[in-house]
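Trainee: Straight out of Swiss-Prot:
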- H36, D38, E141: Zn(2+) 1 binding site (BINDING)
- C87 to G: Does not affect dimerization. Does not affect dipeptidase activity (MUTAGEN)
- C109 to A: Does not affect dimerization. Does not affect dipeptidase activity (MUTAGEN)
- E141, H214, H235: Zn(2+) 2 binding site (BINDING)
- H168, R246, D304: substrate binding site (BINDING)
- C170 to G: Does not affect dimerization. Does not affect dipeptidase activity (MUTAGEN)
- H235 to R, K or L: Complete abolition of dipeptidase activity. Does not affect cell membrane localization (MUTAGEN)
- D285 to A: Does not affect dipeptidase activity (MUTAGEN)
- H286 to L, Q or K: Does not affect dipeptidase activity (MUTAGEN)
- D288 to A: Does not affect dipeptidase activity (MUTAGEN)
- C377 to G: Abolished disulfide-linked dimerization. Does not affect dipeptidase activity (MUTAGEN)
Amino acid sequence: MWTSWWLWPLVAVCAADQFRDLAVRIMQDTPVIDGHNDLPWQLLNLFNNQLQDPGANLSSLAHTHTNIPKLKAGFVGGQFWSAYVPCDTQNRDAVKRTLEQIDVIQRMCQAYPETFACVTSSTGIRQAFREGKVASLVGVEGGHSIDSSLGVLRALYHLGMRYMTLTHSCNTPWADNWLVDTGDDKAQSQGLSHFGQSVVKEMNRLGVMIDLAHVSVATMRAALKLSQAPVIFSHSSAYSLCPHRRNVPDDVLQLVKETGSLVMVNFYNDYVSCSAKANLSQVADHLDHIKKVAGAAAVGFGGDYDGVSRVPSGLEDVSKYPDLVAELLRRQWTEAEVRGALADNLLRVFEAVEQASNHAQVPGEEPIPLGQLEASCRTNYGYSAAPSLHLPPGSLLASLVPLLLLSLP
């Protein structure tokens, strides 16, 4: 017995290799669908969305968590690319900038057709898998991107948006964000306002996944109660393990379980360990916890790569997903549970959202009350009591008569 002590490290290495080999085999059949990647923001920040810039070559892009070789090494088969614009665009140029971020995602697919396939459905994801491409979908990160307009919501859907985060780190006029729970923002909607409920219903009608990352706990509960389809948290972790208000508390995880919804675990150190440093094992702890509380069907990956300043040791970039999967296998996750976390759980939710959609239903039309909007940079067409030039003949004159009478001496 004592003579074989020198074999122990070799046995440990072989066991580790065994789990990673199994992870690779699984991921060759079931590549990961990640819920949130901010590469489009980096393309704006570094290159002003100019993909022809030599430095923006996605095959050799440096200083980012994401490039094509890293995606291939990580067995990434599906990616929700974030069409993110900051909160300071709210009530200003949020819609314009969101359109530009959707455009750069679409141009990524056009520039690298051998790697990316822009798709808009669960069927499209499966087809991209078969072709060995990265199924590329648009997630709009923040309800401020629709400028409180159901019409803009519908337009973004037609441009390919398949999930929308109800808020970023700021309230919209119709939904409260996570900073309400820290006391840094004041609650405006107590979760969702009447118009916020209309947004959720219209997303259900269209077949857009409702994303509750970044929202307040009251907004989480309101949306989970109201939605007629499962929802997602595209990049959030477990509050019980790291009490950061961007994470999901256990009582909400119970609602996730009851509604067949999904939490895609974030890799940002501050949400994993509540400190500047974290490691791969701690990310696996979050996956374990969500599995324990909400069930294996409620777990996914939402790394938040290229949207955060620090990531865990062992998960330095998108190439490292197989190492995390190997850790789950070491923790005795079954192959079916691993395949669920990689892709099958997201596909199930997406298919349920598609099935719950009803394009034959009349679209939502009731606008948000003008008084709920910041009005300094907007017109009031449609809200105005001023006479319309498009009234029936005679109506304009009739509406002016009281004004003329008031002007008489």
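Heads up, the Cβ atoms here are built off N, Cα and C, so glycines get one too.
Where in this structure would I find these features, and how exposed are they?
Mentor: Over all protein chains present, the Cβ of D38 (Zn(2+) 1 binding site) has 25 other Cβ atoms lying within 10 Å.
Around C87 (mutagenesis position), the same-chain residues six or more apart in sequence whose CB sits under 8 Å from its CB are G142, H144, H168, S169, C170, listed in sequence order.
DSSP assigns C109 (mutagenesis position) to a helix in the three-state reduction. Within the same chain, the residues at least 6 positions away from C109 (mutagenesis position) whose Cβ sits under 8 Å from its Cβ are F116, A117, C118, S136, listed in sequence order.
DSSP assigns H235 (mutagenesis position) to coil in the three-state reduction, outside any helix or strand. Within the same chain, the residues at least 6 positions away from H235 (mutagenesis position) whose Cβ sits under 8 Å from its Cβ are G35, H36, A213, M264, V265, N266, Y268, G302, G303, D304, G307, listed in sequence order.
For R246 (substrate binding site), the same-chain residues lying six or more positions away in sequence with a CB closer than 8 A to its CB are W178, A213, H214, S236, S237, N266, Y271.
Around the Cβ of C170 (mutagenesis position), 18 further Cβ atoms fall within 10 Å across all displayed protein chains. In the three-state DSSP assignment, the secondary structure recorded for C170 (mutagenesis position) is strand.
Here D285 (mutagenesis position) comes close to L241: these same-chain residues lie at least six apart in sequence, with C-beta atoms under 8 angstroms from its C-beta. DSSP gives D285 (mutagenesis position) a helix state.
Taking Cβ-Cβ distances under 8 Å and a sequence gap of 6 or more within the same chain, the neighbours of H286 (mutagenesis position) are S237, A238, L241, C242, V265, V272.
Of all Cβ atoms in the protein chains displayed, 17 besides its own lie within 10 Å of the Cβ of D288 (mutagenesis position).
Just so you know, the Cβ of C377 (mutagenesis position) picks up 9 other Cβ atoms within 10 Å once every protein chain is counted.
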Trainee: Rounded to a whole angstrom, what is the largest C-alpha distance between any two of the residues H168, R246, D304 that the record assigns to substrate?
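Mentor: Spelled out: the longest distance between any two Cα atoms in H168, R246, D304 is 14 Å.
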Trainee: Give me the Cα-Cα distance between E141 (Zn(2+) 1 binding site) and C377 (mutagenesis position), rounded to a whole Å.
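Mentor: Taking the Cα atoms only, E141 (Zn(2+) 1 binding site) lies 22 Å from C377 (mutagenesis position).
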Trainee: Given the binding-site residues H36, H168, which one has the fewest other C-beta atoms within 10 angstroms of its C-beta?
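Mentor: Minimum Cβ neighbour count within 10 Å, taken over the binding-site residues H36, H168, occurs at H168.
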Trainee: A 10 Å Cβ contact count, applied to the binding-site residues E141, D304: which residue has the minimum?
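Mentor: Among the binding-site residues E141, D304, the sparsest Cβ neighbourhood within 10 Å belongs to D304.
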